[in-house]
Amino acid sequence: MADYLISGGTSYVPDDGLTAQQLFNCGDGLTYNDFLILPGYIDFTADQVDLTSALTKKITLKTPLVSSPMDTVTEAGMAIAMALTGGIGFIHHNCTPEFQANEVRKVKKYEQGFITDPVVLSPKDRVRDVFEAKARHGFCGIPITDTGRMGSRLVGIISSRDIDFLKEEEHDRFLEEIMTKREDLVVAPAGITLKEANEILQRSKKGKLPIVNENDELVAIIARTDLKKNRDYPLASKDAKKQLLCGAAIGTHEDDKYRLDLLALAGVDVVVLDSSQGNSIFQINMIKYMKEKYPNLQVIGGNVVTAAQAKNLIDAGVDALRVGMGCGSICITQEVLACGRPQATAVYKVSEYARRFGVPVIADGGIQNVGHIAKALALGASTVMMGSLLAATTEAPGEYFFSDGIRLKKYRGMGSLDAMDKHLSSQNRYFSEADKIKVAQGVSGAVQDKGSIHKFVPYLIAGIQHSCQDIGAKSLTQVRAMMYSGELKFEKRTSSAQVEGGVHSLHSYEKRLF
């Protein structure tokens, strides 16, 4: 036993593992499966880990999760769910500009503090107009003013309780006959704070609280449903007006300037320039145009995988970079064009360069599980963009179908011929709009049902927090600081180590993640 003893106590600890710099300066292209993070010291619980992350220079999220602008991943339903759970969704642009802008508008109107542009009707409108508004907007608590517009005298409100039991032949009745009159309403004065208004709404037990000025003219309204959403989703991503954050994608062509104008009018918070290879004169010119016309709009450039690519977009003025080329589950760019880079190496190299200029990095692609998210964040990414991981959730576009008894949803790459045939925007992303023969850079497939975002994303959040706990970091900021200082250590995995790290040596098993 004495042969194993070393004098001098336990003060000596051998150097173990590789720093990120040592790991990625070996010349090999590494994916997330090619390495592990070595554990640290735990003196806190997982729920104490702060996942606050920068999406762009000016937008911060409470969770580092972003949904990809793909037509089988993100429309309004996904963007709303992502924002409510602390992330953000980017509405795809493989559609008309009008459709995309309307999807953004749905997100911005979903949860609000002071609603300054609500649906308003007049006393001479009819009951059928309320039902039409309910079908179009999903609610029927509608204020009634003299002229049917904001800024005119409030005379009443119409709610579901006023119309629920009306027969169809009564749908031509004027609203003034059945509305709740002004004298029966609880209102609040203009200038009141949101907190004070919410307290009045809670005490009144009403569904809506109109805000009026000294002339009794309607200037805003607050909804009880928004109070409930605030309670149920404390991490929700919101702007200064308490509206949900929403992003959208555009291309780099001249006609995308019209799309940009519609998105700006709809209230979009951040725009990503959607290109498979972002280091182009087209993207640089578009960045400069956007920054000049909409200086307060945050712009994400990409995709890039090298520091040289990143430099040109940073010089042009981007507020964040999207990193990844050919690493997505439905992407075949590396196979077809022989261009791209393994994702772990790309994220580390670009993040290490971009951080010097205060430009956050979004790791886009190659994410197969929550461990990959943790690794991307540990390599310098501020947020992680997900496509296949969120496809087939309830909130993703498309209908479920069954194959061999398994519930599936369609999922396709924006470089697939299927997506290119749907709309020109997908062709533009891959510089294929003028080609007589299309070269597919993606495939179409199907993904198994994952349930709702409202259950799946909390699982991802908990997984990231537990990963940070094992690392010994109380925040993602600390994780990155440990990585750049060399305190955080990594280790390469052989193919045998990867087998050992997965489920093995069982006759059968059930893998339930949450």
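Numbers run from 1 along the shown chain.
Heads up, the Cβ atoms here are built off N, Cα and C, so glycines get one too.
Substitutions noted, but not modelled.
The NAD(+) binding site annotation in Swiss-Prot covers Asp274, Ser275, Ser276, Gly324, Met325, Gly326. Swiss-Prot lists Ser275 to Ala among its mutagenesis entries, and the accompanying note reads: No effect. Annotation of the published mutagenesis Ser276 to Ala in Swiss-Prot: Increases Ki for MPA 7-fold; the original residue is retained in the structure shown. Residues annotated as mycophenolate binding site in Swiss-Prot: Ser276, Gly326, Thr333. As annotated by Swiss-Prot, K(+) binding site applies to Gly326, Gly328, Cys331, Glu500, Gly501, Gly502, with the evidence given as sequence analysis. Per Swiss-Prot, IMP binding site is recorded for Ser329, Asp364, Gly365, Gly366, Gly387, Ser388, Tyr411, Arg412, Gly413, Met414, Gly415, Gln441. Under its mutagenesis annotations, Swiss-Prot gives Asp364 to Ala the following note: Loss of activity. Looking at Swiss-Prot, you'll find the mutagenesis Gln368 to Ala noted as follows: No effect.
By the criterion of other Cβ atoms within 10 Å of the residue's own Cβ, the least surrounded of the mutagenesis positions Ser275, Ser276, Gln368 is Gln368. A gap of 12 Å separates the Cα atoms of Gly324 (NAD(+) binding site) and Gly387 (IMP binding site).
Across the fold, the C-alpha of Ser275 (mutagenesis position) and the C-alpha of Met325 (NAD(+) binding site) stand 10 Å from each other. Checking Cα-Cα distances from Ser276 (mutagenesis position) against the binding-site residues (Gly326, Gly365, Gly387) with a 10 Å cut-off leaves Gly326, in sequence order. For Glu500 (K(+) binding site), the nearest of the recorded positions by C-alpha distance turns out to be Gln368; the candidates were Asp274, Met325, Gly365, Gln368, Gly387. Cα proximity to Met325 (NAD(+) binding site) (within 10 Å) is found for the following recorded positions from Asp364, Gln368, Gly501, Gly502: Asp364.
Checking each of the recorded positions (Cys331, Asp364, Gly365, Gly387, Gly501, Gly502) against Asp274 (NAD(+) binding site), the C-alpha distance stays within 10 Å for none of them. Taking the Cα atom of each, Gly365 (IMP binding site) and Gly326 (NAD(+) binding site) are about 8 angstrom apart. Within the group of binding-site residues (Gly387, Gly502), the Cβ with the highest number of other Cβ atoms inside 10 Å belongs to Gly387. Considering other CB atoms within 10 Å as the measure, the emptiest surroundings among the recorded positions Asp274, Asp364, Glu500 are those of Glu500. When the binding-site residues Gly324, Gly326, Gly501 are compared by the number of other CB atoms within 10 angstroms of each CB, Gly501 has the fewest. Each residue contributes its Cα atom, and for Gly326 (NAD(+) binding site) and Gly502 (K(+) binding site) those atoms are 25 Å apart. Nothing from the binding-site residues Cys331, Gly501, Gly502 places its Cα within 10 Å of the Cα belonging to Gly387 (IMP binding site). In three-state terms derived from DSSP, Tyr411 (IMP binding site) belongs to an extended strand segment. If you draw a 10 Å sphere around the CB of Met325 (NAD(+) binding site), it holds 27 other CB atoms from the protein chains shown. Most Cβ neighbours within 10 Å among the binding-site residues Cys331, Gly365, Tyr411: this distinction goes to Gly365.
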